[in-house]
Amino acid sequence: MADKELKFLVVDDFSTMRRIVRNLLKELGFNNVEEAEDGVDALNKLQAGGFGFIISDWNMPNMDGLELLKTIRADSAMSALPVLMVTAEAKKENIIAAAQAGASGYVVKPFTAATLEEKLNKIFEKLGM
């Protein structure tokens with residue numbers, strides 16, 4: 001099981017969704033969670049360092065989740081960070097685009113705590129966390 005001190009960054013322009021994800025993470029024992037409202041805000045926080053996992057929405061103003069993902073993967077300092085996309089984009093082409101851009105996992109909204117836990121555990125297992 002992953003380190004409970006792992007620092008998460010939850011990126012979503014909808015504050016209620018950020019709060020839902022934060023609360024689900026808390027239920028799973030992860031209390032070290034920060035929030036960002038779009039990709040630009042997220043990058044500013046990520047460049048300060050210290051994060052171990054990103055959970056990001058797709059559709060956001062300024063910089064969407066896919067652009068954020070591509071930017072993270074192109075930056076050698078952040079490229080290994082796991083990124084879980086949590087989005088209403090359920091179309092096959094969106095899921096393929098996220099996978100090709102390097103998403104560690106993909107969850108379609110709405111989702112349950114069990115679904116989030118299952119995806120996180122798969123990513124932790126794959127990365128040996």
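Any Cβ shown, glycine's included, is placed from N, Cα and C.
Marked as Mg(2+) binding site by Swiss-Prot: Asp12, Asp13, Asp57, Asn59. According to Swiss-Prot, the domain 'Response regulatory' annotation covers 7-124. Among the mutagenesis entries in Swiss-Prot is Asp13 to Asn, noted as: Abolishes function, reduced rate of phosphorylation and affinity for magnesium ion. Per Swiss-Prot, mutagenesis Phe14 to Ala is noted as: Diminished rate of phosphorylation. For the published mutagenesis Asp57 to Asn, Swiss-Prot gives the following note: Abolishes function and phosphorylation. Here Swiss-Prot describes Asn59 to Ala as a published mutagenesis experiment; the accompanying note says: Diminished rate of phosphorylation. One mutagenesis experiment catalogued in Swiss-Prot, Lys109 to Arg, is accompanied by this note: Abolishes function, decreased autophosphatase activity.
Counting every protein chain shown, 13 other Cβ atoms lie within 10 Å of the Cβ of Phe14 (mutagenesis position). Nearest by CA distance to Asp57 (mutagenesis position), out of the recorded positions Asp12, Asp13, Phe14, Lys109, is Asp12. Annotated pair Phe14 (mutagenesis position) and Lys109 (mutagenesis position), C-alpha to C-alpha distance, rounded: 13 Å. Secondary structure at Asn59 (mutagenesis position), taken from DSSP and collapsed to helix, strand or coil, is coil. On the backbone, the CA of Asp12 (Mg(2+) binding site) and the CA of Asn59 (mutagenesis position) stand 8 Å apart.
Within 10 Å of its Cβ, the residue among the recorded positions Asp12, Asp13, Asp57 with the fewest other Cβ atoms is Asp13.
In sequence order, Val11, Phe14, Met17, Asp38, Ser56, Trp58, Met60, Asp64, Gly65, Thr87 are the same-chain residues whose CB sits within 8 A of the CB centroid of Asp12, Asp13, Asp57, Asn59, the residues recorded for Mg(2+) being left out. Across the domain 'Response regulatory' (7-124), DSSP classifies residues as 54 helix, 21 strand, 43 coil. Straight-line distance linking the Cα atoms of Asn59 (mutagenesis position) and Asp13 (mutagenesis position), rounded to a whole number, equals 8 Å.
Comparing Asp13 (mutagenesis position) with Lys109 (mutagenesis position), their Cα atoms are 14 Å apart once rounded. Residues belonging to the domain 'Response regulatory' (7-124) score a mean pLDDT of 95 in the model. Its own atom aside, the Cβ of Asn59 (mutagenesis position) has 13 Cβ atoms within 10 angstroms in the protein chains shown.
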